[in-house]
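Colleague: The structure under discussion is supplied below as C-alpha coordinates; questions concerning it will follow.
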Amino acid sequence: MSKPAITLWSDAHFFSPYVLSAWVALQEKGLSFHIKTIDLDSGEHLQPTWQGYGQTRRVPLLQIDDFELSESSAIAEYLEDRFAPPTWERIYPLDLENRARARQIQAWLRSDLMPIREERPTDVVFAGAKKAPLTAEGKASAEKLFAMAEHLLVLGQPNLFGEWCIADTDLALMINRLVLHGDEVPERLVDYATFQWQRASVQRFIALSAKQSG
(Lines of atoms letter the chains of each structure in order from A and count residues from 1; the text may use other names and numbers.)
(Lines give C-alpha, C1' and ligand atoms only; values in the text may rest on other atoms or scores of the structure.)
Protein backbone atom coordinates (compact mmCIF):
# COMPACT_ATOMS: atom_id res chain seq x y z
CA MET A 1 0.00 0.00 0.00
CA SER A 2 1.49 3.36 -1.03
CA LYS A 3 1.95 6.08 1.55
CA PRO A 4 -0.50 8.98 1.25
CA ALA A 5 0.77 12.42 0.29
CA ILE A 6 0.21 14.60 3.36
CA THR A 7 0.49 18.39 3.49
CA LEU A 8 -0.13 20.67 6.47
CA TRP A 9 -0.83 24.34 5.79
CA SER A 10 0.33 26.85 8.40
CA ASP A 11 0.39 30.58 8.90
CA ALA A 12 3.65 32.08 7.64
CA HIS A 13 5.01 32.76 11.15
CA PHE A 14 4.03 29.42 12.72
CA PHE A 15 2.25 31.31 15.51
CA SER A 16 -1.10 29.51 15.30
CA PRO A 17 -1.87 27.37 18.37
CA TYR A 18 -4.09 25.25 16.17
CA VAL A 19 -1.33 24.59 13.66
CA LEU A 20 0.82 23.54 16.62
CA SER A 21 -1.87 21.05 17.65
CA ALA A 22 -2.17 19.56 14.16
CA TRP A 23 1.63 19.48 13.76
CA VAL A 24 2.05 17.61 17.05
CA ALA A 25 -0.69 15.14 16.08
CA LEU A 26 1.07 14.34 12.80
CA GLN A 27 4.48 14.12 14.47
CA GLU A 28 3.26 11.86 17.26
CA LYS A 29 1.61 9.57 14.71
CA GLY A 30 4.99 9.22 13.02
CA LEU A 31 3.63 10.41 9.69
CA SER A 32 5.75 12.02 7.00
CA PHE A 33 4.27 15.27 5.75
CA HIS A 34 5.11 18.47 3.92
CA ILE A 35 4.59 21.96 5.30
CA LYS A 36 3.22 24.82 3.25
CA THR A 37 2.52 28.32 4.50
CA ILE A 38 0.05 31.05 3.70
CA ASP A 39 0.30 34.72 4.65
CA LEU A 40 -2.72 35.55 6.78
CA ASP A 41 -1.62 39.18 7.21
CA SER A 42 -1.92 39.83 3.47
CA GLY A 43 -5.18 37.90 3.16
CA GLU A 44 -3.87 35.03 1.04
CA HIS A 45 -6.25 32.69 2.86
CA LEU A 46 -9.19 34.68 1.49
CA GLN A 47 -8.23 34.10 -2.14
CA PRO A 48 -10.38 31.55 -4.04
CA THR A 49 -7.21 30.01 -5.49
CA TRP A 50 -6.11 28.69 -2.08
CA GLN A 51 -6.96 25.07 -1.35
CA GLY A 52 -8.48 26.00 2.00
CA TYR A 53 -10.87 28.57 0.56
CA GLY A 54 -13.63 26.01 0.22
CA GLN A 55 -13.17 24.86 3.82
CA THR A 56 -13.07 27.40 6.68
CA ARG A 57 -10.43 29.70 5.13
CA ARG A 58 -8.31 29.21 8.23
CA VAL A 59 -5.20 27.30 9.20
CA PRO A 60 -4.41 24.58 9.82
CA LEU A 61 -5.53 22.86 6.66
CA LEU A 62 -4.68 19.19 6.23
CA GLN A 63 -4.42 17.67 2.77
CA ILE A 64 -4.16 13.90 2.38
CA ASP A 65 -4.14 12.96 -1.28
CA ASP A 66 -7.34 14.61 -2.61
CA PHE A 67 -9.00 15.03 0.81
CA GLU A 68 -8.92 18.38 2.64
CA LEU A 69 -9.84 19.05 6.26
CA SER A 70 -9.66 22.10 8.51
CA GLU A 71 -10.08 22.72 12.26
CA SER A 72 -7.34 21.24 14.42
CA SER A 73 -9.51 19.10 16.69
CA ALA A 74 -11.24 17.57 13.65
CA ILE A 75 -7.81 16.92 12.15
CA ALA A 76 -6.59 15.16 15.30
CA GLU A 77 -9.70 12.97 15.49
CA TYR A 78 -9.45 12.11 11.80
CA LEU A 79 -5.79 11.15 12.14
CA GLU A 80 -6.61 8.95 15.14
CA ASP A 81 -9.29 7.16 13.12
CA ARG A 82 -7.42 6.82 9.84
CA PHE A 83 -4.03 5.98 11.33
CA ALA A 84 -5.43 4.01 14.22
CA PRO A 85 -3.63 2.37 17.15
CA PRO A 86 -1.99 -0.01 17.69
CA THR A 87 -0.46 0.18 14.19
CA TRP A 88 0.12 3.90 14.71
CA GLU A 89 0.87 5.80 17.90
CA ARG A 90 -2.09 6.82 20.04
CA ILE A 91 -2.86 10.53 20.47
CA TYR A 92 -6.10 10.12 22.46
CA PRO A 93 -6.63 8.08 25.65
CA LEU A 94 -7.60 4.43 25.29
CA ASP A 95 -10.31 4.67 27.96
CA LEU A 96 -13.67 5.79 26.55
CA GLU A 97 -14.45 8.33 29.28
CA ASN A 98 -10.93 9.78 29.26
CA ARG A 99 -11.06 10.07 25.48
CA ALA A 100 -14.35 11.96 25.75
CA ARG A 101 -12.84 14.20 28.44
CA ALA A 102 -9.82 14.95 26.27
CA ARG A 103 -12.13 16.05 23.46
CA GLN A 104 -14.12 18.15 25.94
CA ILE A 105 -10.91 19.90 27.00
CA GLN A 106 -10.01 20.59 23.39
CA ALA A 107 -13.45 22.03 22.64
CA TRP A 108 -13.39 24.16 25.80
CA LEU A 109 -9.97 25.63 25.04
CA ARG A 110 -11.15 26.60 21.55
CA SER A 111 -14.47 28.14 22.60
CA ASP A 112 -13.78 29.79 25.97
CA LEU A 113 -11.12 31.94 27.67
CA MET A 114 -11.30 34.61 24.97
CA PRO A 115 -9.75 37.35 27.17
CA ILE A 116 -6.59 35.25 27.57
CA ARG A 117 -6.42 34.62 23.83
CA GLU A 118 -6.88 38.33 23.10
CA GLU A 119 -4.56 39.71 25.80
CA ARG A 120 -1.89 36.99 25.51
CA PRO A 121 -1.77 36.10 21.79
CA THR A 122 0.70 33.47 20.70
CA ASP A 123 3.39 35.93 19.63
CA VAL A 124 3.95 35.99 23.40
CA VAL A 125 4.64 32.25 23.31
CA PHE A 126 6.64 31.98 20.11
CA ALA A 127 8.28 35.41 19.77
CA GLY A 128 8.58 36.70 23.33
CA ALA A 129 6.22 39.64 22.77
CA LYS A 130 5.32 41.76 25.80
CA LYS A 131 1.79 43.00 26.38
CA ALA A 132 -0.03 45.22 28.86
CA PRO A 133 -1.02 43.78 32.25
CA LEU A 134 -4.10 41.61 32.25
CA THR A 135 -7.41 43.45 32.46
CA ALA A 136 -10.05 42.49 35.01
CA GLU A 137 -11.58 40.26 32.33
CA GLY A 138 -8.19 38.72 31.60
CA LYS A 139 -7.57 38.00 35.28
CA ALA A 140 -11.00 36.41 35.67
CA SER A 141 -10.37 34.24 32.62
CA ALA A 142 -6.97 33.22 34.01
CA GLU A 143 -8.51 32.25 37.35
CA LYS A 144 -11.06 30.12 35.51
CA LEU A 145 -8.26 28.43 33.56
CA PHE A 146 -6.30 27.75 36.75
CA ALA A 147 -9.31 26.30 38.56
CA MET A 148 -10.26 24.03 35.67
CA ALA A 149 -6.69 22.87 35.01
CA GLU A 150 -6.01 22.10 38.66
CA HIS A 151 -9.26 20.13 38.84
CA LEU A 152 -8.36 18.13 35.73
CA LEU A 153 -4.78 17.32 36.70
CA VAL A 154 -4.23 14.40 39.06
CA LEU A 155 -1.73 15.40 41.74
CA GLY A 156 1.73 14.03 41.02
CA GLN A 157 1.04 13.08 37.39
CA PRO A 158 2.74 14.97 34.54
CA ASN A 159 -0.09 14.28 32.04
CA LEU A 160 -3.86 14.65 32.14
CA PHE A 161 -4.67 10.96 31.83
CA GLY A 162 -1.49 9.13 32.81
CA GLU A 163 -0.27 8.69 29.25
CA TRP A 164 0.31 11.80 27.14
CA CYS A 165 -2.46 12.83 24.76
CA ILE A 166 -3.01 15.70 22.32
CA ALA A 167 -5.14 17.58 24.88
CA ASP A 168 -2.00 17.94 27.02
CA THR A 169 -0.36 20.01 24.30
CA ASP A 170 -3.45 22.16 23.85
CA LEU A 171 -3.83 22.82 27.59
CA ALA A 172 -0.11 23.53 28.03
CA LEU A 173 -0.24 26.08 25.22
CA MET A 174 -3.05 27.98 26.93
CA ILE A 175 -1.23 27.98 30.27
CA ASN A 176 2.04 29.03 28.60
CA ARG A 177 0.40 32.15 27.19
CA LEU A 178 0.61 33.34 30.80
CA VAL A 179 3.72 31.53 32.03
CA LEU A 180 5.97 32.69 29.19
CA HIS A 181 4.75 36.26 29.56
CA GLY A 182 5.72 36.28 33.23
CA ASP A 183 2.19 36.42 34.60
CA GLU A 184 1.52 34.84 37.97
CA VAL A 185 0.55 31.19 37.55
CA PRO A 186 0.21 28.48 40.24
CA GLU A 187 3.46 26.55 40.56
CA ARG A 188 1.81 23.22 39.87
CA LEU A 189 0.54 24.49 36.51
CA VAL A 190 3.90 26.06 35.67
CA ASP A 191 5.53 22.67 36.24
CA TYR A 192 2.92 20.93 34.10
CA ALA A 193 3.20 23.37 31.18
CA THR A 194 7.00 23.38 31.34
CA PHE A 195 7.10 19.58 31.24
CA GLN A 196 4.70 19.42 28.30
CA TRP A 197 6.71 22.04 26.43
CA GLN A 198 9.78 19.79 26.43
CA ARG A 199 8.07 17.14 24.31
CA ALA A 200 10.11 16.54 21.15
CA SER A 201 7.25 17.22 18.75
CA VAL A 202 6.51 20.55 20.46
CA GLN A 203 10.17 21.55 20.47
CA ARG A 204 10.41 20.90 16.73
CA PHE A 205 7.51 23.28 16.13
CA ILE A 206 9.07 25.92 18.40
CA ALA A 207 12.32 25.65 16.43
CA LEU A 208 10.42 26.06 13.17
CA SER A 209 8.59 29.12 14.48
CA ALA A 210 11.84 30.64 15.75
CA LYS A 211 13.48 30.08 12.36
CA GLN A 212 10.64 31.88 10.57
CA SER A 213 10.56 34.72 13.10
CA GLY A 214 14.33 35.15 13.14
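First residue shown is number 1, and so on along the chain.
From the backbone N, Cα and C atoms, a Cβ is placed for every residue, glycine too.
Sharing the record's features from Swiss-Prot:
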- 6-87: domain 'GST N-terminal' (DOMAIN)
- Ser10 to Ala: Nearly no effect on GSH transferase activity (MUTAGEN)
- Ser16 to Gly: 2% of wild-type GSH transferase activity (MUTAGEN)
- 95-214: domain 'GST C-terminal' (DOMAIN)
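Looking at the shown structure, what environment does each listed feature sit in?
Modeller: Around Ser10 (mutagenesis position), the same-chain residues at least 6 positions away in sequence with a Cβ under 8 Å from its Cβ are Ser16, Val19, Trp23, Ile35, Lys36, Thr37, Ile38, Val59, Pro60. For the recorded site, Ser10 (mutagenesis position), the DSSP three-state label reads strand.
Look at Ser16 (mutagenesis position): DSSP puts it in coil. Around the Cβ of Ser16 (mutagenesis position), the number of neighbouring Cβ atoms within 10 Å comes to 20.
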Colleague: How many of the residues that make up the domain 'GST C-terminal' (95-214) does DSSP mark as helix, as strand and as coil?
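Modeller: For the domain 'GST C-terminal' (95-214), the helix, strand and coil counts are 83 helix, 2 strand, 35 coil.
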